[in-house]
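Report on the following structure.
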Amino acid sequence: MKSCGLLPFTVLLALGILAPWTVEGGKNDAIKIGACPAKKPAQCLKLEKPQCRTDWECPGKQRCCQDACGSKCVNPVPIRKPVWRKPGRCVKTQARCMMLNPPNVCQRDGQCDGKYKCCEGICGKVCLPPM
């Protein structure tokens with residue numbers, strides 16, 4: 001008889017423990033509003049210690065964005081209407097890096113500034129001027 005009265009208490013206790021965990025777990029995968037600024041082709045002289053791993057480690061509206069040297073908290077730029085293809089062709093690269101999964105700076109042309117296109121570079125996709 002006493003175990004029936006204990007069941008609702010146990011359920012409420014479990015929900016009280018699990019509810020904050022589910023909220024926090026989802027936050028790590030979510031992203032904040034706005035887009036990371038487009039990355040320009042650049043050489044990194046020294047890899048820096050990452051400032052962040054997720055947007056939620058950055059203050060306010062800042063997003064955790066990758067640049068040539070690592071990840072940093074930066075102010076996002078407004079998201080424009082997505083552009084999948086810009087005019088022009090990508091330059092063919094003759095060399096390839098030996099990295100198994102090279103990091104991509106972009107996925108489509110709309111992520112690159114101005115007339116730059118998202119092209120296959122020596123080591124992953126990068127924003128390059130078209131031919």
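In case you wondered, yes, glycine gets a Cβ from its N, Cα and C as well.
In this structure the noted substitutions are not present, so the sites keep their original residues.
In terms of DSSP helix, strand and coil, the domain 'WAP 1' (29-77) has 4 helix, 12 strand, 33 coil. The domain 'WAP 1' annotation in Swiss-Prot covers 29-77.
Feature annotation from Swiss-Prot assigns domain 'WAP 2' to 83-131; the stated evidence is sequence analysis. Look at the domain 'WAP 2' (83-131): DSSP puts its residues at 3 helix, 10 strand, 36 coil.
For the mutagenesis of K92 to D, Swiss-Prot gives this note: Loss of antimicrobial activity; when associated with A-96. The structure shown keeps the original residue. Residue density at K92 (mutagenesis position): 8 other Cβ atoms are found within 10 A of its Cβ, drawing on all protein chains shown.
Annotation of the published mutagenesis R96 to D in Swiss-Prot: Loss of antimicrobial activity; when associated with A-92; the original residue is retained in the structure shown. In the shown protein chains, 11 other C-beta atoms lie within 10 A of the C-beta of R96 (mutagenesis position).
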